[in-house]
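In Swiss-Prot this protein carries:
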DOMAIN    32-354  domain 'G-alpha'
BINDING   40-47, 176-182, 201-205, 270-273, A326  GTP binding site
BINDING   S47, T182  Mg(2+) binding site
MUTAGEN   Q205 to L  Probably constitutively active. Inhibition of axon regeneration
MUTAGEN   W212 to A  Abolishes binding to gbas-1
MUTAGEN   F216 to A  Abolishes binding to gbas-1
Amino acid sequence: MGCTMSQEERAALERSRMIEKNLKEDGMQAAKDIKLLLLGAGESGKSTIVKQMKIIHESGFTAEDYKQYKPVVYSNTVQSLVAILRAMSNLGVSFGSADREVDAKLVMDVVARMEDTEPFSEELLSSMKRLWGDAGVQDCFSRSNEYQLNDSAKYFLDDLERLGEAIYQPTEQDILRTRVKTTGIVEVHFTFKNLNFKLFDVGGQRSERKKWIHCFEDVTAIIFCVAMSEYDQVLHEDETTNRMHESLKLFDSICNNKWFTDTSIILFLNKKDLFEEKIKKSPLTICFPEYSGRQDYHEASAYIQAQFEAKNKSANKEIYCHMTCATDTTNIQFVFDAVTDVIIANNLRGCGLY
């Protein structure tokens, strides 16, 4: 008789089961909402990753996007050439042919009149082609680690003929290669593997960092981008600071921040294509004087990875590292797939469901 449950007890047990069921459902829903924060120093490739998410997980760029990026392509191309011309003067590099002085003045005048976002006139296009083919300009370009130059300078300047066509329309790759400084916070939403992603890109320059703070709450994972190819370059904002050293310092402050004790950290060692070319001719000892390995992509990139992993002071925190090329859609698709699997496993574990 004592084993029979009273009506109240049965109701209480049913209530308890319902609460447990609801909690589990809430946990599963929480595990489906993923908030990713893209961090990293300026020009590390964060905005390119955001563009890739639009290509891979949304319907790509809209007709309006293509229209809006056209003047950006023109401007990036002209401004890249101007950056080289200004550096020639500072580095004491002369033109291969004295006739290029006239062409250089024409290009400089276009920028002075703020016409660099407009389609190239025939005169401007001819001048730019002659300048880009000049031995002195190429010599100065080969020393681009000594001044500030857009990574995509060669990509655009090698293709002046196509960009100068009257019917020119940007391609997907052109848009991925454009450089516009991110100010404020860019947010992208998409669904992948039955998960709802919110991806936040915040300005990487030092002056922008104070704007990150309110994004930090409830972050599932941080994707930290590093431009591997910048080991021999200095910052825009402070020309005495090595870019790789700045990235390491920033990574240290993010990785060991008390807010991120339980946050997955994914490290994208980006611009691997540029790094692979550069490491053949520019020694890693510029950034890491103690490096005694070979000037070889695999050995040098493994050394850089180890420097970042060594900043992690927590025995319980794992850093998930990937070598990436943000302008390569196939590479980013593959890497993001792997990243998502890690997030799913960690998230389910955190909700007690794995």
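Each Cβ is built from the backbone N, Cα and C atoms, and glycine gets one as well.
Keep in mind the model is a prediction, meaning the values are calculated, not measured.
Look at the Cβ of each of the binding-site residues L176, V180, V202, A326 and count the other Cβ atoms within 10 Å; the largest number goes with A326. For the recorded positions S47, T182, F216, a Cα to Cα distance of within 10 angstroms from A326 (GTP binding site) holds for S47. Separating the Cα atoms of L176 (GTP binding site) and S47 (Mg(2+) binding site) is a whole-number distance of 9 Å. When each of the binding-site residues S44, S47, T182, N270 is scored by how many other Cβ atoms sit within 10 Å of its Cβ, T182 comes out lowest. The distance from the Cα of V202 (GTP binding site) to the Cα of T182 (Mg(2+) binding site) comes to 7 Å. Under a cutoff of 8 A between CB atoms, and with a sequence separation of 6+ in the same chain, the neighbours of F216 (mutagenesis position) are L37, W259, F260. Under the DSSP three-state reduction, G40 (GTP binding site) is assigned to coil, being neither helix nor strand.
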